[in-house]
Amino acid sequence: KTSTRTRCAFEVAARDQGAGATYLEPSASQIGHKESIKDTARVLGRMYDAIEYRGFGQEIVEELAKYAGVPVFNGLTNEFHPTQMLADALTMREHSSKPLNQTAFAYVGDARYNMGNSLLILGAKLGMDVRIGAPESLWPSEGIIAAAHAAAKETGAKITLTENAHEAVKGVGFIHTDVWVSMGEPKEVWQERIDLLKDYRVTPELMAASGNPQVKFMHCLPAFHNRETKVGEWIYETFGLNGVEVTEEVFESPASIVFDQA
């Protein structure tokens, strides 16, 4: 997949540590097209000390890791976004007076993909009070939920999944969301997703429902919070929404820590 923040973060980190970095863009690479993942892994593993992969299927990054012979970092797949979790955990720790195992956060929106899955597992592994607020049809898979509960038994984490957005955010210190339509999905799903998720928009009212005047808003970005992008303008013209998963008022408010997070 294409990338802005993930690519820049890895390249800056590598250079800060004195390492070199090569970027293979999707349109210029033969990975999976003329050369198998297995063969690509064995070639790149002989040239590089580590590989970061950002793409669609989790099985691809796992196959790279199996055959490369060097560390492989998951920069994002459809299922997980572990490097974003490092940033999210650090950001919550920086913006809270409590340790993470005494911190509550909620994720509201479509929770079936990488951010919903990863935040649920993150919270469970760190012993946090983690809530998912979404229609049941958009909850993480049964396997992900089971893994979260298994981790919670070891850490003392509290896991809540609810269809009530206000219930999900009550008492939390942080409210997370993400885009409602993921990269690669067709435009035709927008109407269905808006109908399902209109009550899970992060608005000033939802922030206030936390009952916490210090509650913070988080989003891994990019966000559709106004009409200043081609997609944002298309959404406004087609559906009449100025801002989708989060309103401009929340995104630009003092409660928003998305740029620290990014």
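Quick reminder: no glycine exception, Cβ is built from N, Cα and C everywhere.
Annotation source Swiss-Prot lists carbamoyl phosphate binding site at 3-7, GLN30, ARG54, 81-84, 219-222, THR247, citing similarity to another entry. In this view, CYS220 (carbamoyl phosphate binding site) is surrounded by 24 other Cβ atoms within 10 Å of its Cβ, with every protein chain counted.
For ALA21 (variant position), the count of additional Cβ atoms within 10 Å of its Cβ stands at 14 [all protein chains shown]. Here the residue is the original one, but Swiss-Prot notes a natural variant at this spot, ALA21 to Val: In strain: INS MA3008.
Mapped onto three states, the DSSP output places VAL61 (variant position) in helix. With a cut-off of 8 Å between CB atoms and residues at least 6 apart in sequence, the same chain places TYR53, GLY55, VAL72, ASN74, THR77 near VAL61 (variant position), listed in sequence order. Quoting Swiss-Prot on the natural variant VAL61 to Ile: In strain: CCUG 24846.
Neighbours of ASN114 (L-ornithine binding site), defined as other CB atoms within 10 A of its CB across all chains, total 21. Marked as L-ornithine binding site by Swiss-Prot: ASN114, ASP178, SER182, MET183.
In Swiss-Prot, a natural variant is listed as GLU136 to Gln, annotated with the note In strain: CCUG 24846. Cβ neighbours within 10 Å of GLU136 (variant position), excluding its own Cβ and spanning all shown chains: 9.
The Cβ of ALA146 (variant position) lies under 8 Å from the Cβ of no residue that sits 6+ residues away along the same chain. Where Swiss-Prot documents ALA146 to Thr as a natural variant, the accompanying text is: In strain: CCUG 24846 and INS MA3008.
Swiss-Prot documents ALA151 to Val as a naturally occurring variant and attaches the note In strain: CCUG 24846 and INS MA3008. DSSP assigns ALA151 (variant position) to a helical segment in the three-state reduction. In sequence order, ILE121, ALA124, LYS125, ALA157 constitute the residues six or more apart from ALA151 (variant position) in its chain with CB-CB distances below 8 Å.
Close to the recorded L-ornithine site, the chain also has LEU76, ASN78, HIS81, TYR113, MET115, VAL179: residues not among ASN114, ASP178, SER182, MET183 whose Cβ is within 8 Å of the site's Cβ mean position. Counting other CB atoms no more than 10 Å from each candidate's CB, the binding-site residues ARG5, ARG7, ARG54 peak at ARG54.
Rounded to the nearest whole angstrom, the C-alpha distance between SER3 (carbamoyl phosphate binding site) and MET183 (L-ornithine binding site) is 11.
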